[in-house]
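Quick notes on the structure that follows.
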Amino acid sequence: MGACGSKGSTSDKGLASDKDGKKAKDRKEAWERIRQAIPREKTAEAKQRRIELFKKFDKNETGKLCYDEVHSGCLEVLKLDEFTPRVRDITKRAFDKARALGSKLENKGSEDFVEFLEFRLMLCYIYDFFELTVMFDEIDASGNMLVDEEELKRAVPKLEAWGAKVEDPAALFKELDKNGTGSVTFDEFAAWASAVKLDADGDPDNVPESA
């Protein structure tokens, strides 16, 4: 996994307490479907799926995707909104990161669009941000997009199941709460989770490369 987020500004509720009407079983089934829906693998079959998926996203047939096309494709083609109400936030993070990195690759790519060269990269980031969102929402019991110290302490078994070693929950909270506000944002959690390589699904990603 490799993703870092910006400050969570969305007001959408988290998934942890089923405030969006989904139960744990529903989320697990949706998560498995999304794993199958996003062709991230470096295989000929997955690449062919990406070619077909790119064409479905590229409604204007320009050979490049603007953000609105990416967001629309994630809703209409991949149906990622079945998983979380925060699709726009997740896809925007992934789109921005992929196009920024893609524009630096051999001076190719566009600053405003994602081309096929960056498409797999973007899909990997979408998957990463979904995984980070799953973990954060499981910890954020209140659904307010902030994790307090008590929520973190209660989540220690989950953190350890995802691969973290937590010997001192209080010390970990101080480490995560970089600005000392008394709560941990999605951005702070995502940076730490990526650094320690937390894995919610047991399927570690390869380092994203070109299409």
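Keep in mind that glycine also has a Cβ here, set from the backbone N, Cα and C atoms.
The noted changes are left out; the structure has the residues it started with.
What Swiss-Prot says about the natural variant LYS23 to Asn is this: In strain: Miranda, PBOL and DM28C.
Beyond the domain 'EF-hand 1' (45-80), the same-chain residues lying 6 or more positions past its ends with a Cβ under 8 Å from any Cβ of the stretch are 34, 37-39, 87-88, 90-92, 95, 110, 112-116, 119-120, 122-123, 126, 130, 211. Feature annotation from Swiss-Prot assigns domain 'EF-hand 1' to 45-80.
Under the heading Ca(2+) 1 binding site, Swiss-Prot lists ASP58, ASN60, THR62, LYS64, GLU69. Counting Cβ atoms from all protein chains shown, GLU69 (Ca(2+) 1 binding site) has 19 others lying within 10 Å of its own Cβ.
The note that Swiss-Prot attaches to the natural variant HIS71 to Tyr is: In strain: Miranda, PBOL and DM28C. In the three-state DSSP scheme, HIS71 (variant position) falls into the helix class. A C-beta separation below 8 Å, combined with a sequence spacing of at least six in one chain, links HIS71 (variant position) to VAL87, ARG88, THR91, LYS92, PHE95.
Shown in sequence order, ALA37 are the residues of the chain, 6+ apart in sequence, with a C-beta less than 8 angstroms from the C-beta of LYS79 (variant position). Quoted from Swiss-Prot for the published natural variant LYS79 to Arg: In strain: DM28C.
Secondary structure at PRO85 (variant position), taken from DSSP and collapsed to helix, strand or coil, is coil. Here the residue is the original one, while Swiss-Prot reports the natural variant PRO85 to Ser with the comment In strain: PBOL and DM28C.
Here the residue is the original one, while Swiss-Prot reports the natural variant ARG86 to Gly with the comment In strain: DM28C. The local packing around ARG86 (variant position), expressed as other Cβ atoms within 10 Å of its Cβ over all shown chains, amounts to 24.
Among the natural variants that Swiss-Prot reports, ALA98 to Ser is described with the note: In strain: PBOL. Just so you know, the Cβ of ALA98 (variant position) picks up 26 other Cβ atoms within 10 Å once every protein chain is counted. Following the DSSP three-state reduction, the secondary structure of ALA98 (variant position) is helix.
While the structure shown retains the original residue, Swiss-Prot records the natural variant ALA100 to Val with this note: In strain: Miranda.
Taking the Cβ of ALA100 (variant position) as centre and 10 Å as the limit, one finds 12 other Cβ atoms among all the protein chains shown. Quoted from Swiss-Prot for the published natural variant ALA100 to Thr: In strain: PBOL.
Look at Swiss-Prot and you will find 127-162 tagged as domain 'EF-hand 3'. Note on the domain 'EF-hand 3' (127-162): its mean pLDDT in the predicted model is 92.
The Ca(2+) 2 binding site annotation in Swiss-Prot covers ASP140, SER142, ASN144, GLU151.
Of all the Cβ atoms in the protein chains shown, 22 others lie within 10 Å of the Cβ of LEU152 (variant position). According to DSSP, LEU152 (variant position) is assigned to a helical segment. According to Swiss-Prot, the natural variant LEU152 to Phe carries the following note: In strain: Miranda, DM28C and PBOL.
Across the structure, ARG86 (variant position) and ASN144 (Ca(2+) 2 binding site) place their CA atoms 13 angstrom apart. Here the domain 'EF-hand 1' (45-80) is broken down by DSSP into helix, strand and coil counts: 24 helix, 2 strand, 10 coil. Among the recorded positions listed here, namely THR62, LYS64, PRO85, ASN144, LEU152, LYS64 has its C-alpha nearest to that of ALA100 (variant position). Look at the Cβ of each of the binding-site residues ASP58, ASP140, GLU151 and count the other Cβ atoms within 10 Å; the largest number goes with ASP140.
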